[in-house]
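Q: Following this message is one structure expressed as structure tokens.
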Amino acid sequence: MQNPFVPQLVYIEPRALEYPLGQELQDKFENMGIEIRETTSHNQVRNIPGKNHLQQYRNAKSTLVIGVRKTLKFDSSKPSAEYAIPFATGCMGHCHYCYLQTTMGSKPYIRTYVNVEEILDQADKYMKERAPEFTRFEASCTSDIVGIDHLTHTLKRAIEHFGQSDLGKLRFVTKFHHVDHLLDAKHNGKTRFRFSINADYVIKNFEPGTSPLDKRIEAAVKVAKAGYPLGFIVAPIYIHEGWEEGYRHLFEKLDAALPQDVRHDITFELIQHRFTKPAKRVIEKNYPKTKLELDEEKRRYKWGRYGIGKYIYQKDEEHALREALESYIDTFFPNAKIEYFT
């Protein structure tokens, strides 16, 4: 995806128009000539066009729903943060392996919430509860928030809010390069801006509808030069023919692009490919021609939260992946911090 996301269809909850952002977005999309429909609830969007499941799925991915977030209880977001902060749900990307395939289920449309101040007030309450500890908030658990922020500027508002806080830190990750409007945000070093990166094979075969790797790396350089703490998530680390060379090439590219003066505070998060049985069913339905390897027989089973287990690589494969990636990071980014491998 080279151009910033523009929805083909917009739904608005009437209550959203009681908030300035809701009104602003309605005006914006009217001026752009985009069809706007009313929906009673952002959870009950019906009549998305399409003759069959695949058409409806693809159309849903280019549909934006403007709503009010009613649930202000934040979920946990370990290991990346204490809490997930819910500014948006859903994503315009088509990553075959994404866990949102199952958590979003029958609602793959993108939702943005306009009661931003209420969400930030709730974050402040969580910070007070945990004082004097720092509290980290993850803004990309259920969406790629950067992908829609050129339209909403919600993320920019949040970055500046956390920039003024004493005990709050914001984090998010993106596969999009449309970051220019965020470069002048007053972040005060309180927001870690992370990019999802991967071997060429994975991006080419499993990440349609996202920015190319070179564009992500270019954006990462801009972000680092704007003074943001920078991070990279390598996920999913995926075994494929020539994977050792593929991942080495990724780190060589990153090393060639990142200036030395922005390397003093870089983090890496490493996540091996995993899938659940329900995810496999949904992935094969939504992307019937995918090359993604989803063979339970080749994997080992690991129990997860809520009793839903996942299939991950065998111990020897996991060890090889971890050893290879950690050695590349050690070679090219010896001062970086590896936050976790999972």
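Every residue gets a Cβ built from N, Cα and C, even glycine.
Those substitutions? Not in this structure, it's all original residues.
Pulled from Swiss-Prot, these are the listed features:
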BINDING   Cys91, Cys95, Cys98  [4Fe-4S] cluster binding site
DOMAIN    77-305  domain 'Radical SAM core'
MUTAGEN   Cys91 to Ala  No activity. No iron-sulfur cluster formed
MUTAGEN   Cys95 to Ala  No activity. No iron-sulfur cluster formed
MUTAGEN   Cys98 to Ala  No activity. No iron-sulfur cluster formed
MUTAGEN   Cys141 to Ala  Performs first half of the reaction. No effect on iron-sulfur cluster formation
Q: What's the most sparsely packed of the mutagenesis positions Cys91, Cys95, Cys98, Cys141, counting other C-beta atoms within 10 A?
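A: Checked Cys91, Cys95, Cys98, Cys141; of these mutagenesis positions, fewest Cβ neighbours within 10 Å: Cys98.
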Q: Tell me the Cα distance separating Cys95 (mutagenesis position) from Cys141 (mutagenesis position), rounded to the nearest angstrom.
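A: Here the two Cα atoms lie 15 Å apart.
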Q: Sorry to bug you, but what's the C-alpha spacing from Cys91 (mutagenesis position) to Cys98 (mutagenesis position), rounded to the closest Å?
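A: Counting only the Cα atoms, the answer is 10 Å.
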Q: Can you check how the pLDDT averages out over the domain 'Radical SAM core' (77-305)?
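A: A mean pLDDT of 96 is what the model gives the domain 'Radical SAM core' (77-305).
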Q: Using the Cβ centroid of Cys91, Cys95, Cys98 as the reference point for the [4Fe-4S] cluster site, which residues of the same chain not in that list have Cβ within 8 Å?
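A: Neighbours within 8 Å of the Cβ centroid, excluding Cys91, Cys95, Cys98: Gly93, His94, Tyr97, Leu100, Gln101, Asp144, Lys175, Glu207.
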